[in-house]
Amino acid sequence: MMTEKLNSGHTNLTSKGIINDLQIAGNTSDDMGWKSKLKLPPKDNRFKTTDVTDTRGNEFEEFCLKRELLMGIFEKGWERPSPIQEAAIPIALSGKDVLARAKNGTGKTGAYCIPVLEQIDPTKDYIQALVMVPTRELALQTSQICIELAKHLDIRVMVTTGGTILKDDILRIYQKVQLIIATPGRILDLMDKKVADMSHCRILVLDEADKLLSLDFQGMLDHVILKLPKDPQILLFSATFPLTVKNFMEKHLREPYEINLMEELTLKGVTQYYAFVQERQKVHCLNTLFSKLQINQSIIFCNSTQRVELLAKKITELGYCCYYIHAKMAQAHRNRVFHDFRQGLCRNLVCSDLFTRGIDVQAVNVVINFDFPRMAETYLHRIGRSGRFGHLGIAINLITYEDRFDLHRIEKELGTEIKPIPKVIDPALYVANVGASVGDTCNNSDLNNSANEEGNVSK
């Protein structure tokens, strides 16, 4: 009888063990199989520089993120964390304040979007996090990234900027959003009108913090912080750290974890050139560059809104597809241009410095400073529109006699090398799949033989 009971017990134990083993095997299979069901974008096989590949080898799974968030990350095409993501995500997830310096185009947006989305509770119908950015275009871009990352999470994301109808924003914010991406003026307006209830907002992100703390937004961030709960978690990201950022840090951040990945300021994948030209030769030089370079997409910078429109008209007259964008345009028009250029509907975009902050168009491989900037910071952000996320690109500066001192000063301030444009620009420096013929190389002699071409753009 005892033997039968023991055998019966053994049989039950064995059966339970088999069932447990099968359940574990099923769970393991499920753990391994969810990735195979993802709708992944085509793999990006382009060469990447150490700006984004010099990591410790961590995987996104090691951050213990929700599976739904991981699904969004992988379906976005992000395979492994970049250095700034690897450094910032685990610290931000711990609840500490973060002060992060990293180059443009190395994954800063993901470095704060991922921990913010992970910490939001989808079951709570109130604003839990606020991301502030300096421009409307950057707000739209950031909100789109958050929406894509959160596609499998039940998190409601809202973008609010100036230039749009305030009534529409008020109606949307009453639909119980949990994450807001905003420009300073508009979110302050919503707070002052008692529409945006920030009493439960525990996370504040400041992207492009040096710009947010400039004279353009003087004092706005202090007003925003006054309307948040006491001691919110602050994640502060910037490529440059002027005195205003340091003062803000000392005033509002609590023992922040400092990350500095700025051993050098310029992206390793961007090769910089200059060409000495007369003002009246610039359009002809631009025409030469268009005809000789293998341009995927290009951004051409001018120093004033008037020159932006005039140059865009000249380029169109030369027979090239060209959009333009600047701060004085209607917001709806700006949104359309920004969207269509990102979709690749036009190869060339002429713009003012509106387009220098954080804007990510990965197809851009050529940046041209039609007008050379006066400030090193502006130059740094302009050329950072090419060579995004470790890819290759070139920056070409058209330098007049009056620009020569600014050229040498900026080169010295940034600790970088801006080379004279060579007789031949090697396509391997900026073309993903090099298949260049002789006609695809750019001759500096062509640039210098432009004295007979007027092509003048009035100031």
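A Cβ is built for glycine as well, from the same backbone N, Cα and C atoms used for every other residue.
Every position carries its original residue.
In the structure as shown, the Cβ atom of LYS103 (ATP binding site) sits within 10 Å of 24 other Cβ atoms. Residues annotated as ATP binding site in Swiss-Prot, with sequence analysis given as evidence: ALA102, LYS103, ASN104, GLY105, THR106, GLY107, LYS108, THR109.
Annotation source Swiss-Prot lists domain 'Helicase ATP-binding' at 89-259.
Sequence annotations record features per position, and here Swiss-Prot assigns domain 'Helicase C-terminal' to 269-429.
GLN281 to Ala appears in Swiss-Prot as a mutagenesis experiment; the accompanying note says: Abolishes interaction with Edc3; when associated with A-284; A-288 and A-292.
According to DSSP, HIS284 (mutagenesis position) sits within a helical segment. Record note (Swiss-Prot), mutagenesis HIS284 to Ala: Abolishes interaction with Edc3; when associated with A-281; A-288 and A-292. The unchanged residue is displayed.
A mutagenesis experiment is reported in Swiss-Prot for this position, CYS285 to Ala, and the note states: In CL-AA; reduced interaction with Gyf and Patr-1 but has no effect on interaction with 4E-T; when associated with A-289. Note on CYS285 (mutagenesis position): other Cβ atoms within 10 Å of its Cβ, all shown chains, come to 25.
Listed in Swiss-Prot is the mutagenesis experiment THR288 to Ala, annotated as follows: Abolishes interaction with Edc3; when associated with A-281; A-284 and A-292.
DSSP assigns LEU289 (mutagenesis position) to a helix in the three-state reduction. The annotation that Swiss-Prot gives for the mutagenesis experiment LEU289 to Ala reads: In CL-AA; reduced interaction with Gyf and Patr-1 but has no effect on interaction with 4E-T; when associated with A-285.
Under its mutagenesis annotations, Swiss-Prot gives LYS292 to Ala the following note: Abolishes interaction with Edc3; when associated with A-281; A-284 and A-288. The number of other CB atoms found within 10 A of the CB of LYS292 (mutagenesis position), across every protein chain shown, is 18.
For the mutagenesis experiment LEU310 to Ala, the note given by Swiss-Prot reads: In LK-AA; reduced interaction with Gyf, Patr-1 and 4E-T; when associated with A-314. LEU310 (mutagenesis position) falls within a helix when secondary structure is assigned with DSSP.
Quoted from Swiss-Prot, the note on the mutagenesis of LYS314 to Ala is: In LK-AA; reduced interaction with Gyf, Patr-1 and 4E-T; when associated with A-310.
THR106 (ATP binding site) counts 23 other C-beta atoms within 10 Å of its own C-beta, drawing on all protein chains shown. Comparing LYS292 (mutagenesis position) with GLY105 (ATP binding site), their Cα atoms are 26 Å apart once rounded. The highest number of surrounding Cβ atoms within 10 Å, among the recorded positions ALA102, LEU310, is found at ALA102.
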